[in-house]
Amino acid sequence: MKTAQEFRAGQVANINGAPWVIQKAEFNKSGRNAAVVKMKLKNLLTGAGTETVFKADDKLEPIILDRKEVTYSYFADPLYVFMDSEFNQYEIEKDDLEGVLTFIEDGMTDICEAVFYNDKVISVELPTTIVRQIAYTEPAVRGDTSGKVMKTARLNNGAELQVSAFCEIGDSIEIDTRTGEYKSRVKA
C-alpha cells in the first residue's frame with residue numbers, strides 16, 4: 001500500500017475494487033488543514049472519469065498492469081482482434097478502443113501494446129507516432145501561403161485530419177497518436 005501523496009500521473013491504483021489511472025495529481029498543504037491530494041482519475045474498465053480528493057496519508061493499493069506487444073489482425077463485428085508474436089489472439093470490443101479506432105486500418109503493421117487487467121485485455125495503446133497514407137484531399141490553393149496553411153485530408157481508413165497545404169493524395173504522413181494531429185510528411 002502507498003499513501004495518496006506517493007502516486008504520480010500515469011500510475012494505476014485500485015480504488016473501490018476497480019483500476020483507476022491517475023491522470024493528474026496535485027498535492028496541497030494549507031496552513032490549518034491537513035495535506036490533501038486532488039486527483040483526476042479515469043476508470044480503466046468503464047472509461048469514466050472523475051476528480052476526487054484524498055487525504056495525503058490515505059492508503060491506496062497500486063496496480064501494475066501487464067503489457068504485451070500485439071499487432072492488429074482483423075475486425076469481427078463488434079470485436080477487434082489483435083495477435084501477439086506467439087500467435088495468441090486477443091479480442092477487444094469497439095467501446096474499449098476509444099481514441100485508437102481512428103488509426104486502425106486493415107493491413108497495418110504498427111506494433112501496439114495490449115494492456116491486461118486480471119488476464120483480460122482492457123485497452124490497446126498505439127505507438128506515439130504512426131505513418132498513414134492520404135486517400136483524398138483537395139488541391140492546394142495557389143497564393144494562399146501566409147502562415148501555416150492547413151487543409152482537410154482523408155486517410156485510407158476514412159479518418160479525417162488537418163494536414164499542411166503541400167500534402168497530396170498518396171502522400172504518407174506521420175501522425176501523433178496522443179493528439180491525433182499531423183506531424184510531418186514522410187519522404188518516400
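Glycine is no exception: its Cβ is also placed from the backbone N, Cα and C atoms.
Here the residue is the original one, while Swiss-Prot reports the published mutagenesis Lys29 to Ala with the comment Slightly decreased binding to EarP. Proximity of Lys29 (mutagenesis position) to non-local residues of its own chain (separation of 6 or more, Cβ distance below 8 Å) is seen for Ala35, Val36, Ala56, given in sequence order. DSSP assigns Lys29 (mutagenesis position) to coil in the three-state reduction, outside any helix or strand.
Swiss-Prot lists Arg32 to Ala among its mutagenesis entries, and the accompanying note reads: Abolished arginine rhamnosylation.
The note that Swiss-Prot attaches to the published mutagenesis Thr52 to Val is: Slightly decreased binding to EarP. Annotation note: Thr52 (mutagenesis position) sits in a strand segment as assigned by DSSP.
Using a 10 Å Cβ-Cβ cutoff, Lys55 (mutagenesis position) registers 14 neighbours. For Lys55 to Ala, Swiss-Prot lists a mutagenesis experiment annotated as follows: Strongly decreased binding to EarP.
Note on Thr52 (mutagenesis position): other Cβ atoms within 10 Å of its Cβ, all shown chains, come to 12. Distance from the CA of Arg32 (mutagenesis position) to the CA of Lys55 (mutagenesis position) is 14 Å. Counting every protein chain shown, 4 other Cβ atoms lie within 10 Å of the Cβ of Arg32 (mutagenesis position).
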